[in-house]
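According to Swiss-Prot:
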type: DOMAIN; residues: 9-139; note: domain 'HTH marR-type'
type: MUTAGEN; residues: Phe14 to Ala; note: Reduced DNA binding activity, hemolysin production and virulence in silkworm-infection model
type: MUTAGEN; residues: Lys25 to Ala; note: Reduced DNA binding activity, hemolysin production and virulence in silkworm-infection model
type: MUTAGEN; residues: Val43 to Met; note: Reduced DNA binding activity and hemolysin production
type: MUTAGEN; residues: Gly67 to Glu; note: Reduced DNA binding activity, hemolysin production and virulence in silkworm-infection model
type: MUTAGEN; residues: Val82 to Met; note: No effect
type: MUTAGEN; residues: Lys103 to Ala; note: No effect
type: MUTAGEN; residues: Glu124 to Ala; note: No effect
Amino acid sequence: MYVENSYLSKQLCFLFYVSSKEIIKKYTNYLKEYDLTYTGYIVLMAIENDEKLNIKKLGERVFLDSGTLTPLLKKLEKKDYVVRTREEKDERNLQISLTEQGKAIKSPLAEISVKVFNEFNISEREASDIINNLRNFVSKNFDYSDKK
């Protein structure tokens, strides 16, 4: 177990990096069954069952730009998890929605978070505190809707 009093162990960015990498590794083990990457997983989980979401709004939800989302959405469409349709009023706007298969896997995908949580040596209270602190950190410091 890594607990060290070194320069890196005191760096917020490094601790985020290690945590993110290791958590994603755990998710990846479960996502193989669905032929999904972690990024594909968060995109599917960000789309509500009966929602049509434009690519810009989806990107804001998951902090990804259209250059990253477009190839990912094409892969998800080939797997029959999402469908991409052009908006009638403005064909430049692409609408993303879940297919029946995409809706069907949302429940088992949501259970992955519970499975991953159970692999950690952490209480529900500690997890809740971390989530609240990180949500606060993200909301105070990052706004993906900002123009770059």
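Quick reminder: no glycine exception, Cβ is built from N, Cα and C everywhere.
Just so it is clear, the model here is predicted, and its values are computed rather than measured.
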By Cα-Cα distance, the member of mutagenesis positions Lys25, Val43, Gly67, Glu124 nearest Val82 (mutagenesis position): Val43
Pairwise CA distance, Lys103 (mutagenesis position) versus Glu124 (mutagenesis position), rounded so that it is a whole Å: 28
Rounded Cα-Cα span from Lys25 (mutagenesis position) to Gly67 (mutagenesis position), Å: 24
Pairwise Cα distance for Lys25 (mutagenesis position)/Glu124 (mutagenesis position) [Å, integer]: 21
Integer average pLDDT (0 to 100) for the domain 'HTH marR-type' (9-139): 93
Nonlocal residues around Val43 (mutagenesis position), in sequence order (Cβ under 8 Å, 6 or more apart): Leu58, Val62, Leu64, Leu69, Leu72, Leu73, Leu76, Val82
